[in-house]
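**Q** For reference, the structure I am asking about is given below.
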Amino acid sequence: MASEDIAKLAETLAKTQVAGGQLSFKGKGLKLNTAEDAKDVIKEIEEFDGLEALRLEGNTVGVEAARVIAKALEKKSELKRCHWSDMFTGRLRSEIPPALISLGEGLITAGAQLVELDLSDNAFGPDGVRGFEALLKSPACFTLQELKLNNCGMGIGGGKILAAALTECHRKSSAQGKPLALKVFVAGRNRLENDGATALAEAFGIIGTLEEVHMPQNGINHPGVTALAQAFAINPLLRVINLNDNTFTEKGGVAMAETLKTLRQVEVINFGDCLVRSKGAVAIADAVRGGLPKLKELNLSFCEIKRDAALVVAEAVADKAELEKLDLNGNALGEEGCEQLQEVMDSFNMAKVLASLSDDEGEDEDEEEEGEEDDEEEEDEEDEEDDDEEEEEQEEEEEPPQRGSGEEPATPSRKILDPNSGEPAPVLSSPTPTDLSTFLSFPSPEKLLRLGPKVSVLIVQQTDTSDPEKVVSAFLKVASVFRDDASVKTAVLDAIDALMKKAFSCSSFNSNTFLTRLLIHMGLLKSEDKIKAIPSLHGPLMVLNHVVRQDYFPKALAPLLLAFVTKPNGALETCSFARHNLLQTLYNI
């Protein structure tokens with residue numbers, strides 16, 4: 001390290017925050033590769049008496065630097081809180097496990113008794129979980145109360161490793177007469193899916209002391225949701241349940257509602273964007289009406305709930321004196337339904353509690369019926385472990401005996417919700433196929449899958465591939481529904497491949513303009529147009545990681561894309577796993 005760099009580092013360290021037993025290097029942007037780089041950090045640690053909390057967020061720590069920092073921690077037995085989120089930026093994934101192993105060994109040697117461990121926003125994947133597995137099983141974590149692993153890309157494998165480690169920690173600590181009493185568990189955006197969630201649910205059921213569970217955006221469907229619901233029922237102290245942006249369907253909604261009936265301490269329920277639909281919402285409303293005396297927030301936004309079910313939910317919160325927010329935005333109430341909902345809440349003197357309804361999707365008489373069919377399809381898929389077998393079985397189950405080759409499947413009699421009883425009532429309905437314009441107006445994975453294999457042809461036919469702005473619009477709408485679910489992922493990438501292959505092969509298509517406009521809409525490049533950036537970059541980044549590896553992608557665009565994805569940006573920081581994967585791919589082009 002050059003002398004001027006050392007001087008700069010020393011100046012940065014001089015501003016290090018020291019308060020209440022806490023030593024903070026948070027957000028210093030330190031690049032600690034070697035032992036020499038970490039020399040001043042180590043000095044600060046060694047000279048700090050009574051160190052209880054160490055903040056390393058917002059720096060980047062290499063293997064060698066981690067080893068010497070760990071050595072310094074071996075004498076810090078009073079350390080209780082490790083705030084180590086976002087501290088491997090720019091590191092190869094292979095560097096992270098050995099760095100974590102070293103740090104964990106330092107804590108174990110010190111005889112520390114941790115209360116909080118935060119490793120969020122480190123894109124370490126399943127192998128990274130192996131890096132702190134031994135720490136979790138050790139006496140250093142027998143006292144752990146808060147475990148935060150948000151946005152780490154653990155996947156199913158990492159979820160299973162984590163669950164086993166927590167179970168072992170509980171077993172060992174129980175043998176010493178002081179069972180692990182974990183209170184807060186955070187693991188959003190980790191692609192846990194059903195198997196990972198189910199494994200963790202088993203661990204939660206054994207632990208039994210949870211007060212907060214945050215697991216949004218994990219691709220969990222109703223089998224995983226049901227497993228979690230069963231585990232939550234054995235955790236009577238639960239106050240916060242955040243499963244935002246997973247796919248409950250009605251089956252998961254009903255299962256979770258049954259658990260809510262048994263809990264008395266719950267204050268916050270966040271099931272937004274979970275597709276509980278009307279039947280699930282009515283079941284949850286029943287649980288709210290009969291209990292949950294401390295409820296402060298109920299989020300059922302963007303769940304495909306219709307008017308009558310939404311009114312049932314509103315009526316259920318009438319006696320919740322502590323309620324601060326009811327969010328039913330983004331459902332299918334219609335203008336009249338929104339007015340009725342506001343009137344109901346106003347009649348309870350709770351108008352201020354109701355969140356905005358500005359994104360209501362409008363009343364659609366056929367949408368509920370389509371949703372019922374989606375539930376059946378999703379359940380058929382989830383019953384099989386192999387993705388390819390899932391798709392084949394689903395096709396077979398949907399195929400009626402009279403179906404001929406090349407014909408559309410006949411629409412059977414379906415059920416819609418009886419608004420009075422909340423029970424399904426049989427009706428006959430005519431087919432309501434989804435067309436591309438419907439999908440592009442309100443994109444969702446279900447609508448994309450309903451288009452079937454023809455989506456690739458349709459998107460090419462109905463998009464002006466000579467116009468970069470129109471291609472960007474179609475690209476972002478398809479990418480927005482990207483999920484790790486095999487069928488959704490395949491449908492998204494097939495549609496994107498067809499669109500981009502046609503666009504890049506068009507002689508009048510300006511590739512540079514396309515990338516520029518894409519970066520603007522993603523909020524990575526400023527524009528005089530004052531275009532509002534899309535809300536989430538996860539889908540577009542995951543899709544771009546696929547696109548840049550295809551033969552049709554002009555490799556001359558890679559350096560420009562790399563430059564903007566590398567630049568610091570708040571929107572990118574919330575998608576560190578997807579960003580890391582794309583950067584790795586771009587570096588290798």
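Using the three backbone atoms N, Cα and C, a Cβ is placed for every residue, glycine included.
Don't expect the noted substitutions in this model, because it carries the original residues.
For reference, Swiss-Prot lists these features for the protein:
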type	residues	note
MUTAGEN	SER444 to Asp	Little change in phosphorylation by CDK1 or CDK2. Completely abolished phosphorylation by CDK1 or CDK2; when associated with D-411
MUTAGEN	ASN512 to Ala	No effect on UBE2I binding nor on sumoylation
MUTAGEN	ARG517 to Ala	No effect on UBE2I binding nor on sumoylation
MUTAGEN	LEU524 to Ala	No sumoylation
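Let's see these features in context: how buried, what's close, how far.
**A** Long-range neighbours of SER444 (mutagenesis position) (same chain, six or more residues apart, CB within less than 8 Å of its CB): VAL481.
A helical conformation is recorded for ASN512 (mutagenesis position) in the three-state DSSP classification.
Annotation note: ARG517 (mutagenesis position) sits in a helical segment as assigned by DSSP.
Neighbour count (other Cβ atoms within 10 Å of the Cβ, all protein chains): 19 for LEU524 (mutagenesis position). In this structure, LEU524 (mutagenesis position) belongs to neither helix nor strand by DSSP; it is coil.
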**Q** Within 10 Å of the Cβ of ASN512 (mutagenesis position), how many other Cβ atoms can be counted across all chains shown?
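**A** Total other Cβ atoms inside 10 Å, all chains included: 12.
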**Q** I'm trying to understand the geometry here, so how far is the Cα atom of ASN512 (mutagenesis position) from the Cα atom of LEU524 (mutagenesis position), in Å to the nearest whole number?
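**A** Between the alpha carbons of ASN512 (mutagenesis position) and LEU524 (mutagenesis position) there are 15 Å.
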**Q** Enumerate same-chain residues with a sequence separation of six or more from ARG517 (mutagenesis position) and a Cβ-Cβ distance below 8 A; give 'none' if the list is empty.
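**A** Non-local contacts for ARG517 (mutagenesis position): PRO468, GLU469, VAL472.
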